[in-house]
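Shown next, in structure tokens, is the structure this report addresses.
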Amino acid sequence: MIKRETQVDQILKDIRGIVNQMVPREAKITEIEFEGPELVIYVKNPEAIMKDGELIKDLAKVLKKRISIRPDPDVLLPPEEAEKLIFEIVPKEAEITNIAFDPSVGEVLIEAKKPGLVIGKNGETLRLITQKVKWAPKVVRTPPLQSQTIYSIRQILQSESKDRRKFLRQVGRNIYRKPEYKSRWIRITGLGGFREVGRSALLVQTDESYVLVDFGVNVAALNDPYKAFPHFDAPEFQYVLKEGLLDAIIITHAHLDHSGMLPYLFRYNLFDGPIYTTPPTRDLMVLLQKDFIEIQQSNGQDPLYRPRDIKEVIKHTITLDYGEVRDISPDIRLTLHNAGHILGSAIVHLHIGNGLHNIAITGDFKFIPTRLLEPANAKFPRLETLVMESTYGGANDIQMPREEAEKRLIEVIHQTLKRGGKVLIPAMAVGRAQEVMMVLEDYARIGAIDAPIYLDGMIWEATAIHTAYPEYLSRRLREQIFKEGYNPFLSEIFHPVANSKERQDIIDSNEPAIIIASSGMLVGGPSVEYFKQLAPDPRNSIIFVSYQAEGTLGRQVQSGVREIPMVGEEGRTEVIKVNMEVHTIDGFSGHADRRELMNYVAKVRPRPERVITVHGEPQKCLDLATSIHRKFGLSTRAPNNLDTIRLR
């Protein structure tokens, strides 16, 4: 370790020599240090660098590093003074709603209803803010819905700024350590989510680095730890955790089967490194993780982890936008690309060993446009191995066309409301809920739906997070929000359910209603309570719009089971008779169906040498792998959990 520190110090010494030659003296450099995947140059006079628009680019080109210029902490105005000055500089018409300081990066976030007025003509107002307060301003439009999750994350990052900076410096020194070995081999090991859906975890190993992609929990199998959690018993994984060798964890998206076990690692001090993901994924996975342990507690179970462990996840997360390239170890470079599955979902591209090998790991993805998101990216700089999901990889897994699915949804709703019934749509709080909301809002606007739409569980909070990241939404939605001035998420037809009393009032009411409630597979959350009480009435309908995993209550109901034993409030088992109509409309899935999966392999560029199918029931993974090999002549594999494949 001492040797590694000495090596990094020498690298920094060499860098300082180059920077001092290229940066004008009036910038007054005070410190140069690696922080996370960036080289940070602290200066007392940032304007001296900013006035030369090409200097940072030239530095990055020479040093082959991502460069960030930050004001020296000593020149930053105290937050109270800086905030007062910002309000004096920015016109009142900008309607600033929030100012948040992040001392760990010397940045001030300014939320305003009219961000253009904060920026000013040709950026004049922004430059004046920088000049006067020294903090680096970041301007965003005020989200129309306030998210408690986003607020609490900002508070944590601000209060933990000193620890955060220390952590980032440790990460930076680890990334830019001198490699002990030249990259010669690459392997991947399935720790979860191979020939199954749930607990996704993939370990990438080189002779220099260890990187984990996803670390999820199978919420449908919590009573069986061997099926619920990734394989901690894998010898190589035990070794990596014990020796503290894991360089990074990358999270493709927020759903618990991909992110749900992250806090567990911090609870038991198994990991202290960086987590890379997109900003929306960070916020959404924190929301889902908190809800997960709250549901466990309400069910009388010991939660897998504590709120303080989720706080550690926040402190250790480094966010990247789509297309940003970052070094995450001496021989691995990461880029995240749109996956089209849920807000912020990403395809992980790993460039290994300076051209030795390139891997794209799709996570969950969708390859057609939806109301909510653009289709998954299929173009990469280089690509040799493609690891892709197979949720709907079976030969007959053809989803209903989206237009037909929407018409069918409205048809079932009309029939149910006409007979005085209620419609229950169990939906994942993140993704399917917002997709269905957009469909219902569109039809309600033209008068095709005339009933209240209730949103229960975390759906409203998740929707608030969606409104905070409009740049991640579909082009059509962005046009509606910014050009047409209409935000469909704010429609009057949506009514968030605040508590259990309101929930019971909706159930007891004689009025027809549409209810969208989490969870999507009926494995906890308010959707289960609605189901219990609405199922016996034949006037009601339940509509499944997303995948129902094996072993879930949702799969039982979907499969036609008409009598289901369930535990009541007093702990007694009661048999629920399912007299309500049961419908499945698969055209709303956030997963690519068989045609999309095959089309993705046909369209992805460059064409990979090898395709590995994961995240699907065994036969679907095998079927997809076989079909890809036959049609495209590519090498394919459908490995099991614990299988290791050498890629190079």
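For all residues, glycine too, the Cβ spot is worked out from N, Cα and C.
Original residues fill every noted site, and no substitution is shown.
The Zn(2+) 1 binding site annotation in Swiss-Prot covers His253, His255, His341, Asp364. Cβ environment of His255 (Zn(2+) 1 binding site): Gly216, Leu288, Ile342, Asp364, Met428, Val430, Gly431 lie under 8 Å away, each six or more residues apart in the same chain.
For Asp257, His258, Asp364, His615, the entry in Swiss-Prot reads Zn(2+) 2 binding site, with the evidence type sequence analysis. A 10 Å cutoff on Cβ-Cβ distances gives His258 (mutagenesis position) a total of 31 other Cβ atoms nearby, all chains included.
For the mutagenesis of His258 to Ala, Swiss-Prot gives this note: Significant decrease of endoRNase activity. The structure shown keeps the original residue. Under the DSSP three-state reduction, His258 (mutagenesis position) is assigned to helix.
Per Swiss-Prot, mutagenesis His591 to Ala is noted as: Significant decrease of endoRNase activity. The 10 Å shell around the Cβ of His591 (mutagenesis position) contains 24 further Cβ atoms across the protein chains shown.
Neighbours of the Zn(2+) 2 site: apart from Asp257, His258, Asp364, His615, residues of the same chain with C-beta atoms within 8 angstroms of the site's C-beta centroid are Gly193, Val197, Gly198, Ser200, Asp214, Gly216, Thr252, His253, His255, Gly363, Glu389. A gap of 10 Å separates the Cα atoms of His258 (mutagenesis position) and His615 (Zn(2+) 2 binding site).
Comparing CA positions across the binding-site residues His253, Asp257, His341, His615, the one lying closest to His591 (mutagenesis position) turns out to be His341. For Asp364 (Zn(2+) 1 binding site), the count of additional Cβ atoms within 10 Å of its Cβ stands at 28 [all protein chains shown]. A separation of roughly 14 Å, to the nearest angstrom, links the Cα atoms of Asp257 (Zn(2+) 2 binding site) and His341 (Zn(2+) 1 binding site). Excluding His253, His255, His341, Asp364 themselves, the residues of that chain whose CB lies within 8 A of the CB mean position for the Zn(2+) 1 site are, in sequence, Thr252, Ala254, His258, Ala339, Ile342, Ser345, Gly363, Phe365, Gly431, Gly590.
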